[in-house]
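A quick write-up on the structure given underneath.
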Amino acid sequence: MSRVQLALRVPDLEASIGFYSKLFGTGPAKVRPGYANFAIAEPPLKLVLIEGAGEDATRLDHLGVEVEDSAQVGHAARRLKESGLATVEENDTACCYAVQDKVWVTGPGGEPWEVYVVKGDADTLAKADDSACCTPRDSGSAGAAVGADCC
């Protein structure tokens, strides 16, 4: 089963967990310091909450499509490249308390999208040094929006 991912940067993680638990009628699947995610069955959605530092309002962090296996990530990467989109591929990257394979693209408005599979748990929210995940936005670089913030 594939599902769309919506990652939000929120000013108050605990309040957001409470709100989204009520909204979707289910608690989070994973809670870690500064991070929570919900695996919502209906509608099929992976909702990711990332605590923002000193932010007053919730904002979009990035979008994604969670797939079942690494082969689907590879297929998406090939399809996206063949369609002319610039891609950034990552394999076995630790991000958002998970080990993932993924491919990033950027929409015309600068919105980062990832197609990814979760392969297991990780001990850290932050990215590896060579990963596009969890990188602060830098409007000065051409590929900055690809994987601009985090998962």
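Every residue number used here counts from 1 along the chain in the order it is shown.
Cβ atoms are placed via backbone N, Cα and C, with glycine included.
Original residues only.
Note that the coordinates shown come from a computational prediction; the quantities given were computed from them, not determined experimentally.
For 2-118, the entry in Swiss-Prot reads domain 'VOC', with the evidence type sequence analysis. Note on the domain 'VOC' (2-118): mean pLDDT across this stretch is 93.
Look at Swiss-Prot and you will find Gln5, His62, Glu114 tagged as Fe(2+) binding site. Annotation note: Gln5 (Fe(2+) binding site) sits in a strand segment as assigned by DSSP.
Contacts of Tyr35 (mutagenesis position) defined by a Cβ separation under 8 A and a same-chain sequence distance of 6+ are given as Leu13, Val48, Leu49, Ile50, Glu51, Cys96, Tyr97, Leu125, in order along the sequence. Annotation of the mutagenesis experiment Tyr35 to Phe in Swiss-Prot: Retains less than 5% of wild-type catalytic activity.
Secondary structure at Cys96 (roxarsone (III) binding site), as computed by DSSP, is coil. All protein chains shown were included, and the count of other CB atoms within 10 Å of the CB of Cys96 (roxarsone (III) binding site) stands at 24. Residues annotated as roxarsone (III) binding site in Swiss-Prot: Asp61, Cys95, Cys96.
Among the sequence features in Swiss-Prot, the mutagenesis site Gln100 to Ala is noted as follows: Retains less than 5% of wild-type catalytic activity. Within 10 Å of the C-beta of Gln100 (mutagenesis position) there are 25 other C-beta atoms, taking all protein chains into account.
According to Swiss-Prot, the mutagenesis experiment Gln100 to His carries the annotation: Retains catalytic activity similar to the wild-type.
Under mutagenesis, Swiss-Prot gives Lys102 to Ala with this note: Nearly inactive. High decrease in iron affinity.
Neighbour density for Lys102 (mutagenesis position): within 10 A of its CB lie 28 other CB atoms from the protein chains shown. Mutagenesis annotation in Swiss-Prot: Lys102 to Arg, described as Nearly inactive. No change in iron affinity; the structure shown retains the original residue.
For the published mutagenesis Lys102 to Glu, Swiss-Prot gives the following note: Nearly inactive. High decrease in iron affinity.
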For Glu114 (Fe(2+) binding site), just give me the three-state DSSP call.
strand
If you count other Cβ atoms within 10 Å of each one's Cβ, which of the binding-site residues Asp61, Glu114 has the most?
Glu114
Across all the protein chains here, work out how many other Cβ atoms are within 10 Å of the Cβ of Gln5 (Fe(2+) binding site).
20
